[in-house]
Amino acid sequence: MDTMLKSNPQTQQRSNHNGQETSLWSSSFGMKMEAITPFLGKYRPFMGRCCQTCTPKSWESLFHRSIMDLGFCNVILVKEENTRFRGWLVRRLCYFLWSLEQHIPTSFDASQKIMENTGVQNLLSGRVPGAAGEGQAPELVKKEVQRILGHIQTTPRPFLLRLFSWALLWFLNRLFLNVQLHKGQMKMVQKAVQEGSPLVFLSTHKSLLDGFLLPFVLFSQGLGVVRVALDSRTCSPALRALLRKLGGLFLPPEVNLSLDNSEGILARAVVRATVEELLTSGQPLLIFLEEPPGSPGPRLSALGQAWLGVVIQAVQAGIISDATLVPVAIAYDLVPDAPCNMNHDLAPLGLWTGALAVFRRLCNCWGCNRRVCVRVHLAQPFSLQEYTINARSCWDSRQTLEHLLQPIVLGECSVVPDTEKEQEWTPPTGLLLALKEEDQLLVRRLSRHVLSASVASSAVMSTAIMATLLLLKHQKGVVLSQLLGEFSWLTEETLLRGFDVGFSGQLRCLAQHTLSLLRAHVVLLRVHQGDLVVVPRPGPGLTHLARLSMELLPTFLSEAVGACAVRGLLAGRVPPEGPWELQGIELLSQNELYRQILLLLHLLPQDLLLPQPCQSSYCYCQEVLDRLIQCGLLVAEETPGSRPACDTGRQHLSAKLLWKPSGDFTDSESDDFEEPGGRCFRLSQQSRCPDFFLFLCRLLSPILKAFAQAATFLHLGQLPDSEVAYSEKLFQFLQACAQEEGIFECADPNLAISAVWTFKDLGVLQEMPSPTGPQLHLSPTFATRDNQDKLEQFIRQFICS
C-alpha cells in the first residue's frame, strides 16, 4: 500500500447497477488493496524534514532527494526470502527462524558500570550533601542503589527477546493488515547511526500497543534492542518485571520526592547514571512525548519530559558529545485498545489481564477481514547539540493569557500585545525540577517542538477522512456515490497541503474497508435506486467520529483558524444567517485580520495548536492569511487611490532593510513599509467557497462550542469546588446539552478539562487553598453576570452555526 488510491468514475456509478451486491458489510476487500497508480497523478509528499531554523546543518546533512523514491515496506511481512533457509518447512516456520537470526547485542556488565558511575560513587562515599549516603554505611547505600536500579531496568534476556519477537510477529499479522514504513526514512536513520551518536526516538502515543510495536519495528530494521521508557502507572508489578527483561525502563517513585529529600537525591542520581550508561554504550532509547491514551489531562507527557531532561543533562555534562533525536509518529485506522469510557483513568494492565485481552482480540480477528492498517513515520534525525545552541537565540518574553486576553474580553482594551503566550499545563516532575530553570525551559520547548513535528508528519488515515466528512458535512446521511466523490476530494486537498495519507487502493474497495471499520458508528441503508445511504449513528457515535476527525485537524489547522477569525470579524457586521454574497461585500483589512487571528490563537490551547517555539505569532498570522489566499477563500481588494499590488515599478527603495527577525515586533508600524495595514480583502464569490468555509469553521467547532458552554455553565453557580469535581460536573453539563441540541461532538471529558484550564489561565477561575485541598473559585472580575456574558459572547463570535 505504498501509493495513493485510484479514482475511477465508473466505480462511483457502479452502485446503481450492481444488483448482486446485497451489503457492503458482506463484501471482502483485503486482498484487493494493491499498489497502483498514484492518486490523480499526485506524488506522495515526503514528510518529516527537521526545522531549518533550529537545526540547519542537520537539515542538509541527513537528507537526499533520492530517498524519496524508495517506497514503502510492510514490516510484519516475513517470508521464506527473509531467512537463510528454503523449503516447505521453512515457509511454515519463517517467523520463528527470522527471530532466531536477529542480532541481539548482549551486555552483562551494565550494572557494574552504573555502580562505577561518578555520581553514584560520590553518593556511596558520602560526598554529596543531604544525600542518602551521608553518614551511612557504604554497604547499606550500595544495597539501596541496587534496589533502585532493579526497579529501573534489568539486563535484557536474548532468549526471551527472540521468543517474544516471534510471538509478537505472529500476533501483529493477525491483528493488522499491514504496518507500513518508508524505506527512505529508515535510510536516514541508518545514516545517522553511522555518525556515532546515540539515537533517541521521541514518539507520539496513540495506543498501549505502541510500546511493543515501535521497538519491534526498529528491531526488525537492524537497530538492535531499543530501550523503552514506560509508564509504571499503566503496568502491574508482574508486567513491569517482564517488560524490564524485554528492555523496558521505569522511573522509581522516589524521583518525585522533594529536591532536598535524601532518597530522592539518590534515586535521581541512579536514573542519570543509568541513562548515561545506555547512551555511552550506544543503545537506542525510545521516549513517548504524549500522555498514555485515555488518560485525561495535558497532552505533553511529564514522564517523557523527565527522561528527555536526563538526556539533555548527559549531553551538557559532556558524558556524550551529542545525541541524535528522531521524531516518530504512528497512525492507526482505528486504535486497537481505544477505551470506551474516556472519562476515567485506565487501571494498570496486569500480566494475565493483558494475556486475556490478547486472546480476546485474536478470537475477534479470527476469520475477520476488518483488520486495521498502521503507518509508522520516522522524521529526519537532528542533532541535540545543534538545537540547544540555536534554540536559545529564539527565546523571547512571554505573558500569561490573563494579561493578554482578559482586558480585550472585558472591552477594556482593543490592542493585542505584541508578546507570545506562556501556557504550560504539564506538571513538572522531580527529575525536571532538579535541572536549572533555563534547562527546564529548554526541555519543555524541545518536547513541544518535536511533538509538533511528529504530529505534522503523521499520515492521515482513511477513517479520519471518512469520519470528518460524516461529522462535518453529512450528519443526516449521504448517498454512497456522493460520499465517494467527496472522499476523493478531501484526499486530494490533504495531499495538496503537503500531508501524506496512509492508504491506497481502488476507491470503492477503500470505502468498503473504511466503513466496515466504522460499522459500530454508522448505518447503511439501501434506497430504491440501488444506491446506499450512509448515516452516522446519533449519540456517542458522533463523539467517536469527532475524536477520529481530530487526526485531520493539523492538515487544515491554519485555514480553520483563519476561517473562524474571519467569522469573528464579520460577526458584528453581517447576520450569521445572511447570504454569502452579502458577507462578500464587506472589506476586511489586513490589520483587522491579524488582530482576530491573534485573539483566536491566544484563546485556543497550545496542546491543540502545538505551535513551534521558534515561530512567532506574527509569522503564524501571516501564514494563516497566506493559506486563506492560496485556498481561494480571500481575494485581494485594491482600495480607491492605493497603488495596485502588482505595480512594483514605483516602489521606493529604503535605506533600511525591508525585513525583520521573526520575533521582532518593535517595527510593525514602521514607515519603511508603504502600506503595512492598507491591504484589504474580500471573501471569494466562487461557488465552492461557502461550503469550504463552513467546513473549515466546523473543524474547530467542538472545542469552541465546549468553551462557550463552559462559559454558560458559570451561570449555574457550581463553585467553589475541587478542579476534578468541577470538571466532572462540566462534562455532565456538556452531555446534557448534547442530548438537547444534538451536538455530541462536544461531549468529551478532555474538552471539559481544557475549558477549565483555559479559564484558569484567563483569570476566570482561581485556585485557592482550603482544609480539604485546593478549591476553584470564581474570580471577582467574572463574578458579575455581565462579564460572564462578555466572555461567552467573545467565544461565540468565532463559532459558525
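Heads up, the Cβ atoms here are built off N, Cα and C, so glycines get one too.
Under its mutagenesis annotations, Swiss-Prot gives HIS205 to Gly the following note: Does not affect ability to promote piRNA biosynthesis. In the three-state DSSP scheme, HIS205 (mutagenesis position) is classed as coil.
According to DSSP, ASP210 (mutagenesis position) sits within a helical segment. In this view, ASP210 (mutagenesis position) is surrounded by 24 other Cβ atoms within 10 Å of its Cβ, with every protein chain counted. Among the sequence features in Swiss-Prot, the mutagenesis site ASP210 to Gly is noted as follows: Does not affect ability to promote piRNA biosynthesis.
HIS205 (mutagenesis position) counts 22 other C-beta atoms within 10 Å of its own C-beta, drawing on all protein chains shown.
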